[in-house]
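Structure first, commentary second.
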Amino acid sequence: MAEAAHGGGLRGRGVLLGGVQDAPAGRENDLETIELARFAVAEHNAKANALLEFEKLVKVRQQVVAGCMHYFTIEVKEGGAKKLYEAKVWEKAWENFKQLQEFKPAA
């Protein structure tokens, strides 16, 4: 896959369009990113009638699509036990749109 080469504003930033990339260092501590991860847990709880409690964001990856697909590894508490889950959230910030695409136990 090619880097953005023409007027997309991404040239020289190392962003690979369409490819899943590790987010910049420290992104797991970014408040907006944490809110998206909390959203993923809340959406999963609502859909699955679960009671997972967000603990922390462990890993963040992202993919530039029509918006941004965020790939999270999230530590949660379930009945007092800490567990890891993987979530995928699609966001189009300019439309105030976010949607949980996937939420599953980490492999």
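Cβ from N, Cα, C; glycine included.
Sequence unchanged from the original; the noted substitutions are absent.
According to DSSP, the domain 'Cystatin' (18-107) comprises 24 helix, 49 strand, 17 coil. Sequence annotations record features per position, and here Swiss-Prot assigns domain 'Cystatin' to 18-107.
Among the mutagenesis entries in Swiss-Prot is R38 to G, noted as: Decreased cystatin activity, but no effect on anti-fungal activity.
Under the heading of mutagenesis, Swiss-Prot lists Q63 to L or P and annotates it as follows: Decreased cystatin activity, but no effect on anti-fungal activity. Counted within 10 Å of its Cβ, the other Cβ atoms near Q63 (mutagenesis position) come to 17, all protein chains included.
Quoted from Swiss-Prot, the note on the mutagenesis of C68 to G is: Increased cystatin activity. Counting every protein chain shown, the number of other Cβ atoms lying within 10 Å of the Cβ of C68 (mutagenesis position) is 16.
Its own atom aside, the Cβ of K92 (mutagenesis position) has 13 Cβ atoms within 10 angstroms in the protein chains shown. The annotation that Swiss-Prot gives for the mutagenesis experiment K92 to P reads: Loss of anti-fungal activity, but retains some cystatin activity.
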Notebook entry, point to check: Expressed to the nearest Å, what is the distance separating Q63 (mutagenesis position) and R38 (mutagenesis position) at their Cα atoms?
Noted result: 19
Check: If one looks at the chain holding R38 (mutagenesis position), which residues at least 6 apart in sequence have a CB under 8 angstroms from its CB?
Finding: F54
Check: Rounded to an integer, what is the Cα-Cα distance in Å between K92 (mutagenesis position) and C68 (mutagenesis position)?
Finding: 6
